[in-house]
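Quick notes on the structure that follows.
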Amino acid sequence: MAPRLEFEKPVIELQTKIAELKKFTQDSDMDLSAEIERLEDRLAKLQDDIYKNLKPWDRVQIARLADRPTTLDYIEHLFTDFFECHGDRAYGDDEAIVGGIAKFHGLPVTVIGHQRGKDTKENLVRNFGMPHPEGYRKALRLMKQADKFNRPIICFIDTKGAYPGRAAEERGQSEAIAKNLFEMAGLRVPVICIVIGEGGSGGALGLGVGNHLHMLENSTYSVISPEGAAALLWKDSSLAKKAAETMKITAPDLKELGIIDHMIKEVKGGAHHDVKLQASYMDETLKQSLKTLLKLSEEELVQQRYEKYKAIGKVSVEDQYIGVN
């Protein structure tokens, strides 16, 4: 098994050795159970040491993994009776955003999220999870429908950013995102947003104005990619690792800064190792959020959302700056 991430190399090597010993014991009469148990204990300790001390750049790499669970994966494990809706009723449908009606423990909800592909063919269909304007307009149509029928809205954020192509700009990409920000601020139903992978720039914000904002432990949320920031600040995109540490884009950092409400624990090694278990962690967070928000009146929901985002802009900086060489 080849390591997908450099910091996982010692883990993969030990897992491979354990697998080889288990196969050897099956093919021979030798009892190696004590040695296997010793290696498994060593593996557990090694995994704890690595995954409890991940650097920001490590988390960026995990968030970008092709087999990281997507919106549709979580919909399958968190909701029942999901009915997908298509189209923005103006131009067309956008496969980079999925959305529809579902039930969460019997409660009717509207679910919307960015959708990446897991291979080249699917990524071409999903445009690598980078929405066009019709994707954001489809999302807004579903949000207004939820507002009309008093259904809570749950948004999953997972995109490098909105698609920057010429056709998208011609169809009003910036206007579509801005309209979503404006309209989401005034929705009279609970809105819960969860960053499940990459939360990139305005493309993420287009689904990100909610009463509660949560992040998975190894997800990221930023105005620009580390590579882009490094190119702007230091004229060298190879300094992306340094930029990731400077930008404060990880869930632990953003929780400390008060940007997000809750960091959702991930299974050991990342959500891709056990999507069912990961969904159970998210299920508990969603239940707690809904329990809190459903107690609020329409006016209180709008006011709480307004105060939340108003507070994000309040910062105090004393003699701190990022040097540009």
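Note that Cβ sites are derived from N, Cα and C of the backbone, with glycine treated the same way.
If you look up Swiss-Prot, you'll see 38-292 marked as domain 'CoA carboxyltransferase C-terminal'. Confidence in the domain 'CoA carboxyltransferase C-terminal' (38-292), given as mean pLDDT, stands at 95.
According to its DSSP assignment, GLY199 (mutagenesis position) is in a strand. Record note (Swiss-Prot) on the mutagenesis of GLY199 to Ser: Resistant to the pyrrolidine dione antibiotic CPD2.
Experimental mutagenesis at this site is recorded by Swiss-Prot as GLU227 to Lys, annotated: Resistance to polyketide antibiotic thailandamide. Around GLU227 (mutagenesis position), the same-chain residues six or more apart in sequence whose CB sits under 8 Å from its CB are SER237, ALA240, ALA243, listed in sequence order. According to its DSSP assignment, GLU227 (mutagenesis position) is helical.
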Specify the count of other C-beta atoms within 10 Å of the C-beta of GLY199 (mutagenesis position).
30
